[in-house]
Amino acid sequence: MDATTPLLTVANSHPARNPKHTAWRAAVYDLQYILKASPLNFLLVFVPLGLIWGHFQLSHTLTFLFNFLAIIPLAAILANATEELADKAGNTIGGLLNATFGNAVELIVSIIALKKGQVRIVQASMLGSLLSNLLLVLGLCFIFGGYNRVQQTFNQTAAQTMSSLLAIACASLLIPAAFRATLPHGKEDHFIDGKILELSRGTSIVILIVYVLFLYFQLGSHHALFEQQEEETDEVMSTISRNPHHSLSVKSSLVILLGTTVIISFCADFLVGTIDNVVESTGLSKTFIGLIVIPIVGNAAEHVTSVLVAMKDKMDLALGVAIGSSLQVALFVTPFMVLVGWMIDVPMTLNFSTFETATLFIAVFLSNYLILDGESNWLEGVMSLAMYILIAMAFFYYPDEKTLDSIGNSL
């Protein structure tokens, strides 16, 4: 043996690591990262409770409550996994992933509700998502972002462009409702309902085409207009995350994405399945549950993110989340659900009531007015929040369809 030859080689001095142990360690680390990624994850304790109560058909009210609370953190985990996957997929594919899975919870809940024949819940939840984003989220952003500042400024042109597109989208959604409101009620209601169904399906196809063109505008032809907002998103989200230096692998993101989607589907099934019992036991109308309660499930994570971003004085990003979510609902989720109803032979229409139409018009008008000057303060947030509370109170006392039909028959 040569004198310079080491007694132990480097390979022998460090035993090879077991790949299985390394994989398990990485999986545990990813799980810890996901569990700490959102301040809402403490609600995960309700996931097993909701599944157990739903599987064994225990108290309907508790089943609804537990699954309602369970879906909130699951939606946050789903959004986190989608964002991680989008970051590694590039701008175009990543944007499409965010556009598709950004409203996954609303889609899952709505599809299950449609399959169970809960058309009224689906219609109300679509409208409720728009109202909560335009009034509740916007108001909270203005309040928490401006409580210690004289005023906050944001890109007036970008905000107005998004708001104008939202106004057009909401106007197109209201055309079938206006069509129905101008026609007399009587023996020909069945014939008129058929025409409204056909109009809703045609309108939905047009809106979805506009949505595809909007995605091309945002991700393709005018991508430069949104680059600054994307950079701000990465910067702010890295500061919000409790471990900004860690990121999920593509495999981990896919596993979490698929696993969370499956769990949300079970929770949503139990949630929707108990709505009728909750209506009977609490006296709440289906419209109120769909309009006020259900939208919180899918939007709570985005609401928290918007407020945290606004508190860091990133109002362009906060408005982008609030108005962008509204655009997703108006241009994609709502017309898509009409087509899903068409495929499964459920008459899902865009026929909102006159009162619902009025509230949506008020929400769009007020949100456009508040961002008109490119400045905001906490008092404007109070105005927006107060309007949302007034609308919620009105729908709390607004009778459901059965009550209205019985009143109409008695007259």
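Heads up, the Cβ atoms here are built off N, Cα and C, so glycines get one too.
DSSP assigns Ser204 (variant position) to a helix in the three-state reduction. Among the natural variants that Swiss-Prot reports, Ser204 to Ala is described with the note: In manganese-resistant mutant 2.
Around the Cβ of Leu208 (variant position), the number of neighbouring Cβ atoms within 10 Å comes to 17. Here the residue is the original one, but Swiss-Prot notes a natural variant at this spot, Leu208 to Pro: In manganese-resistant mutant 1.
Among the natural variants in Swiss-Prot, Met383 to Ile has the note: In VCX1-D1. The residue drawn here is the original one. The local packing around Met383 (variant position), expressed as other Cβ atoms within 10 Å of its Cβ over all shown chains, amounts to 16.
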Leu208 (variant position) to Met383 (variant position): how many Å between their Cα atoms? 33
What Cα-Cα separation, expressed in whole Å, is found between Ser204 (variant position) and Met383 (variant position)? 32
Taking 10 A as the limit, how many CB atoms besides its own sit near the CB of Ser204 (variant position)? 25
